[in-house]
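S.K.: Swiss-Prot feature annotations, pasted as is:
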- 37-44, Lys63, Thr74, 129-131, 220-222, Lys313: ATP binding site (BINDING)
- Asp62 to Ala: Loss of activity (MUTAGEN)
Amino acid sequence: MDYASVAMAAAPTTTTTTNVSLRRQRHRKEKLLVLMGATGTGKSRLSIDLAAHFPLEVINSDKMQVYKGLDITTNKISVPDRGGVPHHLLGEVDPARGELTPADFRSLAGKAVSEITGRRKLPVLVGGSNSFIHALLVDRFDSSGPGVFEEGSHSVVSSELRYDCCFLWVDVSVKVLTDYLAKRVDDMLELGMFDELAEFYSPEDEDHDEDSATRTGLRKAIGVPEFDRYFEKFRPGDVEGEDPGRDRVRRGAFEEAVRAIKENTCHLAKRQIGKILRLKGAGWDLRRLDATESFRAAMTSDSGEKCTEIWEKQVLEPSVKIVSRFLDE
């Protein structure tokens, strides 16, 4: 699927008015707020919190969440939790049309940035897929060679950006984040992730190899390869309505899949942090917000009030000040 041509064909034919509220003049770059961080660090929460202070719209930059389907497995923010804030490129791409590449994302997200700015709103890029973030933001993007984050790539991260960016990096200590991510997987299972994956499973698919590098699109999502191995042994249709942990063998296979999901999610978070540090080292002006204490409170306190209080003081309030200064520049 040529997503770039689709975006070009759908592009508006009229020139949008200057966004006075964002202090953007014709000769200046469009302003863009970028919320970065490893998976599970609260980027979506922060975007919704900031919407109470600024007129904004969200552009998703999570490469699994762009696809339709597997809403629980890919941890998409639910419609009620969006609080009426418009979201773009979230569950919009049909996975049957092929994999969305960084070049495709650059085209589609770039169009969204212009449209949001034209509505006198602040575009906010939210997601942990740093290859998509890099593709959208750099002034010159080469899609002909290996990506800047691909193994064996000698590409250099560019510090020349095509937008006037404000970067907020939501960070959580690895130990606390690891514990939280394990709990999040358990919560996702309670919400119905197992049933969602059972419905998604197709024995006719040829890419059941657990190595995500051999998979494409939505089939790369953490949870799919891990449970494919389970469903190969215990077909969903053969055990419909039964408890997946009914007997010892099945329970062992189920627990192994869950363990692998937790482990791979933590590995993903560590890789994402490494990429963020690489962007920072290349000169990207990332403002780090330490959310560790709010996450620790969420894991240890029975009341959400303490967690919310810490989050607002250590993450939200500093973010509001930073964004306010950014918009006044």
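Heads up, residue numbers simply count up from 1 along the chain you see.
Cβ coordinates are placed from backbone N, Cα and C, and glycine is handled just like the others.
How about a rundown of where these features are and what they're close to?
M.R.: A 10 Å cutoff on Cβ-Cβ distances gives Ile222 (ATP binding site) a total of 21 other Cβ atoms nearby, all chains included.
Mapped onto three states, the DSSP output places Asp62 (mutagenesis position) in coil.
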S.K.: Of all the binding-site residues here, Thr74, Ser131, which one's CB has the most other CB atoms within 10 A?
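M.R.: Result for the most crowded candidate: Thr74.
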S.K.: Give the residue from the binding-site residues Gly37, Gly40 that has the most other Cβ atoms within 10 Å of its Cβ, counting over every protein chain displayed.
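M.R.: When each Cβ's neighbours within 10 Å are tallied, Gly37 leads.
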S.K.: Tell me the Cβ neighbour count for Asp62 (mutagenesis position), meaning other Cβ atoms within 10 Å of its Cβ, over all protein chains shown.
M.R.: 21
S.K.: For Lys43 (ATP binding site), write down the residues of its own chain that are at least 6 apart in sequence and whose Cβ falls under 8 Å from its Cβ; none is a fine answer.
M.R.: Leu35, Met36, Gly37, Val126, Gly127, Gly128, Val170
